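Inspection log for the structure reproduced underneath, given as structure tokens.
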Amino acid sequence: MLTKVFQSGNSQAVRIPMDFRFDVDTVEIFRKENGDVVLRPVSKKTDDFLALFEGFDETFIQALEARDDLPPQERENL
């Protein structure tokens with residue numbers, strides 16, 4: 001099936017035919033290695049989970065990344 005690509009402000013948009021309409025508010029978009037662009041519905045649970053991370057500022061993210069640089073702790077064998 002073919003559909004139209006058009007401009008919406010500074011973005012490119014695609015008219016999705018009725019047979020392919022989504023029943024969610026959010027979709028994930030990504031490009032596969034072969035160049036295909038894929039739209040995939042995001043479930044409400046996934047959407048809520050991802051929203052948890054929106055409030056983290058740059059300082060918090062840098063602190064998490066710095067933790068990866070810590071050497072492993074040495075502990076007594078059990």
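Placed from the backbone N, Cα and C atoms, the Cβ positions cover glycine too.
Heads up, this one's the original sequence, none of the swaps are in it.
Keep in mind that what you see is a predicted model, and the values were worked out from it rather than measured.
Here the domain 'SpoVT-AbrB' (3-44) has Cβ contacts under 8 Å with residues 50 of the same chain, all six or more residues outside its ends. Positions annotated as domain 'SpoVT-AbrB' by Swiss-Prot, on the basis of sequence analysis: 3-44.
The annotation that Swiss-Prot gives for the mutagenesis experiment THR46 to Trp reads: Now functions as an antitoxin against cognate toxin VapC1 and non-cognate toxin VapC2, forms a complex with both. A simple way to gauge crowding: the CB of THR46 (mutagenesis position) has 13 other CB atoms within 10 angstroms, across all the protein chains here.
Take the CB of PHE49 (mutagenesis position) and look out to 10 A: across all protein chains shown you find 11 other CB atoms. Swiss-Prot lists PHE49 to Val among its mutagenesis entries, and the accompanying note reads: No effect on antitoxin function against VapC1.
Neighbour density for ASP57 (mutagenesis position): within 10 A of its CB lie 7 other CB atoms from the protein chains shown. The secondary structure of ASP57 (mutagenesis position), as reduced to three states from DSSP, is coil rather than helix or strand. One mutagenesis experiment catalogued in Swiss-Prot, ASP57 to Ala, is accompanied by this note: No effect on antitoxin function against VapC1.
Experimental mutagenesis at this site is recorded by Swiss-Prot as GLU58 to Ala, annotated: No effect on antitoxin function against VapC1.
Each residue in the domain 'SpoVT-AbrB' (3-44) has a pLDDT score, and their mean in this model is 92.
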